[in-house]
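For reference, the structure discussed in these notes is given below.
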Amino acid sequence: MASTKIDDKVSIPGPVTGTGNSRFLIVSHENGGIWDLVRFGVWGNKESGDKFLHYSAGGGLLEEHLVRSDDSGGGDDRGGEVPDHRWVIFVSIIVRKLIAIFGKPMEWTGYLVEFFLNLFSLNGNFLGLLYNILHGKVVMPHRGSETFISAIGHLDGRINLYKSETLTKEIGEPDFWQKIGIGHRDLMDLCMMASKLAYENEKVVRNVVNLHWKMHFVDFYNCWNDFEKEMSTQVFLLCDKPKDANLILVSFRGTEPFDADDWITDFDYSWYEIPKLGKVHMGFLEALGLGNRTNASTFHEQLFVNNLKFANLENVHATIPPSESSKSSTSFSDSDAHTGSDLSSDSERPTDTRKKKFRLEIPERTAYYVVRSKLKRLLKEHKNAKFVVTGHSLGGALAILFPAVLVLHEEVDVMERLLGIYTYGQPRVGNRQLGRFMEAHLEHPVPKYFRVVYCNDLVPRLPYDNKTFLFKHFGICQYYNSLYIEQNINEEPNPNYFGMRFLVPLYLNAGWELIRSFTMGYMYGSEYEECWESVMLRALGLFLPGISAHSPVDYVNSIRLGKARSTQMSSF
């Protein structure tokens, strides 16, 4: 078989920041067969490994890519046994192959599950549906309508904020920004609820933000992932009020339970090395629209070349009066796939010719550039506002990488108004160098990045990490055990999820969570009573504990019921 090295050296005219000679490693699960995988995983056969592993021509030996967590120096661990890392990648490829095999069945199952969940809900559950069938009054669900709720929304039907009136009042106080930190429960609750709401369609998001939270819905975006060739990245923005806002929130959608591509991304070990930042998870960069692994040079082009192009367009757009620029774009239609045009959230097309030109010249409908442009306009319009970025699961990964790229692009004025980054059940996004880079910008003068992890949630333990492997968490970890006891630590317990000494506690804990689901309403009130969908997921947790622990139900409960750890307690 021909060499699998991919030449990512590109020559791009004009002044650019960074280099086109970056290093990368792509782990492809679809190329080789099972026998190739066995030969690579068990015996370390290089020819078989080359079918799965593609790496940059200038990056040195493949073993370097597998063993060394950071080649930039600075005190990182070096060495390690190549077979250990080969085994990790071997398991990753198997899992991704299995997910890919069940990709279509997962998608069909998702459609059926969400259809019947909404059918029962709209007709008053099972008995109500039978009654409506007999009387010819069945209400049919319509995907994309204001009454169609996602599977995640059915797991946790809570839509109201913890203390919405208190939060709205506090945001307007002059010293509110000094109160922000790990312990600000109301803001953490808003971020978690927004992360959960991001799984819904635009109409549901708009209704909840405007009618229930009494805030101002700004925009909802469906953004292009060039590798997946679909609009698979969703994000929405809100302000605490329409005029003179004090708070702007950006919420990225997370891993959808029936989306095979999302789960494959979570289990992916591919990375791309960005100058200054370090090695970053390639799948998450693709979700932000910042490249496509089928042509590695596109990462350099999106990160550096298009940044200069787009910055010039933003400067042109800055000349438009705020009253006009406040009419912004939301989701894109398929017909606009390669024009970069979009529609305003109130279905009105802008009449200003300069604004039309700006829209048509947007390089791509990518999440990073679209959100950055809108955020800069909002910050210009609301002079006193600060912004937070949030997300659950994969959305949490995008929430931390979005400001990371802002720092890379030296968006100093924007980053000065960052209030905080709150992620929930977030997977690992890069290596130690990325962690050091971001901590230097987010830890001083006060911490601005808070990573919340519930108990045995599987996703924060992905991709796999050990003393020498690539992916590392960074920032403050706010960890909650299954009793909702809070602890601030550097790394969650059982950081890699697997291991015999953790196996029995994992299943015991899953059994306890199933029992607890029947008592929550009695212990804490009707607001915490778990629906039958959530109980069924708990039952599934008896077989896959880490999956059930990833539910937003426990993250909302952790924030609202969480108690500071006062004595030495088990992580059970």
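Heads up, the Cβ atoms here are built off N, Cα and C, so glycines get one too.
Heads up, this one's the original sequence, none of the swaps are in it.
Recorded in Swiss-Prot as a mutagenesis result, S393 to A carries the remark: Reduces pollen tube growth. S393 (mutagenesis position) carries neither a helix nor a strand DSSP state and counts as coil. Around the Cβ of S393 (mutagenesis position), the same chain contributes G254, T255, D266, Y424, G425, Q426, P427, V459, H550, each under 8 angstroms and 6 or more positions distant in sequence.
Taken from Swiss-Prot, the feature active site, nucleophile covers S393, and the record attributes it to similarity to another entry.
The annotation active site, charge relay system is assigned in Swiss-Prot to D457 (among others) on the grounds of similarity to another entry. Secondary structure at D457 (active site, charge relay system), taken from DSSP and collapsed to helix, strand or coil, is coil.
As annotated by Swiss-Prot, active site, charge relay system applies to H550 (among others), with the evidence given as similarity to another entry. H550 (active site, charge relay system) falls within neither a helix nor a strand when secondary structure is assigned with DSSP, and so counts as coil. Its Cβ taken as reference, H550 (active site, charge relay system) is surrounded by 25 other Cβ atoms within 10 Å in the chains shown.
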